[in-house]
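Data block below; observations after.
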Amino acid sequence: MSKIGINGFGRIGRLVLRAAIDKGANVVAVNDPFIDVNYMVYLFKFDSTHGRFKGTVAAEGGFLVVNGQKITVFSERDPANINWASAGAEYIVESTGVFTTIDKASTHLKGGAKKVIISAPSADAPMFVCGVNLDAYKPDMKVVSNASCTTNCLAPLAKVINDNFEIVEGLMTTVHATTATQKTVDGPSGKLWRDGRGAAQNIIPASTGAAKAVGKVIPALNGKLTGMAFRVPTPNVSVVDLTVRLGKGASYDEIKAKVQEAANGPLKGILGYTDEEVVSTDFLSDTHSSVFDAKAGISLNDKFVKLISWYDNEFGYSNRVIDLIKYMQSKD
């Protein structure tokens, strides 16, 4: 397994490291100019959402040592100055949220990185969603995007529905947990005024490109889906509401059967299925991209349905980052 570096040790960076440990992937370096190694230990050890790290973590001689393994720590602001090669890091997770274009993310290559995986949507980098379009990956691609957590939830479900019943058109709403870009109390927020309102006090309508991005990973759905978000005052776990018009009529039971078939088959581990009386906290630290809620969906008639799917927007997504890297490594 090739060695991994992480740029940006925030929510996703830290959880990618947790996911890497769970999956036996080898992280050898972390870069973050705003956090020293002792602070990294603290932030990695204690997590208000996912709980304490169950292994050991310490700082020794400038290294971050997790479960006895030394991880090199850099503190460079400019990705071009990170000497990834000195740590042997070849696949870089770009999780700052800042360097999200091919031009900006490819500066990592100057320090010896071979590939860069952006943990966010990208305006120009090829986007991949595990279980949906990994076969489009080519070894000559240097910079790729793992899309967004919401696209990772929506795309596998949309694929199953479109493959079996044909999506004519659809609208998506994600009821989305709070993220780090929001404000604890009302504050300025550039052009998106509503986004600046207190996260703990409000349900905030917001934009999302997640549904349109599905058209990039499933070309047959290009122009057929769009969506919006409601930001809600919960710390983690979000839920997608996909309302679609179908080309081929189907009962809700037939739809459930096809989703369950995919969840137990080709999309196992990516798409989950539940028929229990679940609520959002039941999905904390769930590793699926998407868990279909059979009891929450509704059907108006055989061609117009509302489908519901849950996702841990932090940890499910972080697991897919590692899965994408593992897939790339198998092809490179």
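Using the three backbone atoms N, Cα and C, a Cβ is placed for every residue, glycine included.
Here is what Swiss-Prot says about this protein:
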- Cys149: active site, nucleophile (ACT_SITE)
- Arg11, Ile12, Asp32, Arg77, Asn313: NAD(+) binding site (BINDING)
- Ser148, Cys149, Thr150, Thr179, Thr208, Gly209, Arg231: D-glyceraldehyde 3-phosphate binding site (BINDING)
- Ala80 to Val: In strain: MA2 (VARIANT)
If we count other C-beta atoms within 10 Å, could you say which of the binding-site residues Thr179, Thr208 has the fewest?
Thr179
Residues near the D-glyceraldehyde 3-phosphate site, Ser148, Cys149, Thr150, Thr179, Thr208, Gly209, Arg231 excluded, by Cβ within 8 Å of the Cβ center?
Thr174, His176, Ala210, Ala229, Ser238, Asn313
Counting other CB atoms within 10 A of each CB, which of the binding-site residues Ser148, Thr150, Asn313 comes out lowest?
Ser148
Taking DSSP three-state, what's Arg231 (D-glyceraldehyde 3-phosphate binding site) in: helix, strand or coil?
strand
Looking at the recorded positions Cys149, Thr179, Thr208, Gly209, whose Cα is closest in space to that of Asn313 (NAD(+) binding site)?
Cys149
Of Arg11, Arg77, Arg231 (the binding-site residues), the residue whose Cβ has the fewest other Cβ atoms within 10 Å:
Arg77
Nearest of the recorded positions (Ser148, Cys149, Thr179, Gly209, Arg231) to Ala80 (variant position) - Cα to Cα:
Ser148
For the recorded positions Ile12, Ala80, which Cβ has the most other Cβ atoms within 10 Å, all shown protein chains included?
Ile12
Between Arg77 (NAD(+) binding site) and Arg231 (D-glyceraldehyde 3-phosphate binding site), what is the CA-CA distance rounded to a whole number of Å?
30
Measure the Cβ-based neighbour count of Gly209 (D-glyceraldehyde 3-phosphate binding site), defined as the other Cβ atoms within 10 Å of its Cβ.
16
Using a 10 Å radius around its CB, how many other CB atoms surround Cys149 (active site, nucleophile)?
29
Could you tell me the C-alpha distance between Thr208 (D-glyceraldehyde 3-phosphate binding site) and Cys149 (active site, nucleophile) in angstrom, no decimals?
11
Please state how far apart, in Å and to a whole number, the two most distant Cα atoms are among Ser148, Cys149, Thr150, Thr179, Thr208, Gly209, Arg231, the recorded D-glyceraldehyde 3-phosphate-binding residues.
16
